[in-house]
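*Asks:* Pasting the feature list from Swiss-Prot:
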DOMAIN    82-128  domain 'F-box'
MUTAGEN   I96 to S  Loss of interaction with SKP1A; when associated with S-100 and A-101
MUTAGEN   L100 to S  Loss of interaction with SKP1A; when associated with S-96 and A-101
MUTAGEN   D101 to A  Loss of interaction with SKP1A; when associated with S-96 and S-100
Amino acid sequence: MKTRSSDAEGDSRGKMIAPVGEGNGGRKRKLVQSNEQKNDIQREEDGRAKRRIVQSSDQKNGKILRGIRGCVSPRCSAQTYQSRFSWYEQDIWTYISRFLDGKSLVKLGATNKWFYKIAMEDTVWRFACLRDLQVPVPFPVSSTWIKIYASAFDGSHSYLFRQKEKHIDWMRIGAFVLDSRTSLLTESLSGRLKFPREGTIERMLQSSGSCLINDIKSGIWIADLQLVRCPVCDLSTCDGTMQTLDARHIELFLSEGYKDGSWDYNLIGSHKLQKNASAACGAIFDLKHLKESSYSGILNLKSWTGESNDSQPKAVIAPHAVAVHTRLQENEGILVKYHTMKAGTDGDIVSIRISQQLL
């Protein structure tokens, strides 16, 4: 009779008993791990689904949620510090230069080559010249406007080139325009202008104290009032003086004929008044604009000659006329002379002088 233990041993020989660690316990751990992975996947899917639901609901409500991102601001560079405004805008500086006087334009041109190009523009100097001379309309010229400006505002006058030793003082009157090629010269400003009859200049002066001259160069003219010593004698003791209304074309000082002395003044007429003269007067009128110049205030002596006891020389300028007036002390009379200068033998008249000298 076999015991149960032997039966058990026999049974144990026919069957393999699985280890404790690799049996049911191992399968349980695998099942747990697979279940955890499934749960993790499910949670991720549920999270994505919830995020999609939140995003869709936010989009419906008009909200846009953005996450945290890195800074994408541009890094500072040399170009970042450069201003977009350019100091070298030609149109801007051309406009600015219209408000500068001659000295300021020269200083601007001395800054650098770029500003020199701007400052040397002929249109800039034309504007400056017309502005400072207060002449509204430009005329065709043969010289550059920068040279014209310099000759008009550098302090030059006709007695710097001729009879320099006779000159005492001068005063700039201004600029006016002669465009009709015919002018009326007169020594009388009291009452209405006396229009001279036809004839020689001497006859016109004797009859009316005025004369007409033709072939005047059209354009801008500059007028000065000159005070010079007695032109008759060379005595150092003579204290006689002569007043001269000196008018010239704006380009006269730039002409070679004037600078080399080949152009000179010629006496075209004179008028002697052998009685006490209350004032020394002289005027130049453009014949085409005579009527409007007469009513511009020139013939209204009280408006510009000062008080009756004022003996200082006075002058007035109009767009197409110029006049001078100086009150005189008691005298024996006055000698008025008319000079003109031509641009060559048969050229146009480029300068006019009306001078008064006490007898």
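Each Cβ is built from the backbone N, Cα and C atoms, and glycine gets one as well.
Where a substitution is noted, the model still shows the residue that was there originally.
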*Asks:* Can you tell which of the mutagenesis positions (I96, L100) has the fewest other C-beta atoms within 10 angstroms of its C-beta?
*Replies:* I96
*Asks:* Taking the Cβ of D101 (mutagenesis position) as reference, which residues of that chain separated by at least 6 in sequence fall under 8 Å from it?
*Replies:* A128, D132
